[in-house]
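As given in Swiss-Prot:
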- C19 to A: No change in activity. Does not affect iron and sulfide content (MUTAGEN)
- C26 to A: Loss of activity. Decrease in iron and sulfide content (MUTAGEN)
- C26, C30, C33: [4Fe-4S] cluster binding site (BINDING)
- C30 to A: Loss of activity. Decrease in iron and sulfide content (MUTAGEN)
- G32, C33, Y34, G74: S-adenosyl-L-methionine binding site (BINDING)
- C33 to A: Loss of activity. Decrease in iron and sulfide content (MUTAGEN)
- C96 to A: No change in activity. Does not affect iron and sulfide content (MUTAGEN)
Amino acid sequence: MNYHQYYPVDIVNGPGTRCTLFVSGCVHECPGCYNKSTWRVNSGQPFTKAMEDQIINDLNDTRIKRQGISLSGGDPLHPQNVPDILKLVQRIRAECPGKDIWVWTGYKLDELNAAQMQVVDLINVLVDGKFVQDLKDPSLIWRGSSNQVVHHLR
């Protein structure tokens, strides 16, 4: 898996202070997407064990209390990303108790395959659905267009 950007302290992409990871790779290619540079799976830089360790360390850093992590992109549930995202989410669950995990995907919840559902079964919130420019609404919280749904899973 590749990623484009990692923010160790973020107050924009989810509730509270959190970490945010923007991964590479998206098959949806939504017109009007604000993150077109993340569409190609080989763009950005490789997601390494060192980066994974950094995220775990940041989530557990007591100097800056973080509520959790936001995983966006690109699409964290892109088939090529799922193995690494699953491993990361499993580590967060095991090593960062009490941290919430939010995932944004262009897929709809009812379209997800078994591998993608392994990730979803471990997260707190899934924001699903493609961005639809004609349904864009800047007043919406945590989503860009009114067709997208915020699923509070746990």
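Glycine too: its Cβ is placed from the backbone N, Cα and C atoms.
None of the substitutions listed is reflected here, since the structure keeps the original residues.
Counting other Cβ atoms within 10 Å of each Cβ, the lowest count among the mutagenesis positions C19, C96 belongs to C96. Less than 8 angstroms from the CB of Y34 (S-adenosyl-L-methionine binding site) sit G144, each of them six or more residues away in the same chain. Rounded to the nearest whole angstrom, the C-alpha distance between G74 (S-adenosyl-L-methionine binding site) and C26 (mutagenesis position) is 5. Counting every protein chain shown, the Cβ of C33 (mutagenesis position) has 18 other Cβ atoms within 10 Å. Taking the Cβ of C26 (mutagenesis position) as centre and 10 Å as the limit, one finds 24 other Cβ atoms among all the protein chains shown. The Cβ centroid of C26, C30, C33 marks the [4Fe-4S] cluster site; residues of that chain outside this set whose Cβ lies within 8 Å of it are H28, E29, N35, K36, W39, D75, G106, K130, F131, given in sequence order. Least crowded of the binding-site residues (G32, G74), judged by neighbouring Cβ atoms within 10 Å of its own Cβ: G32.
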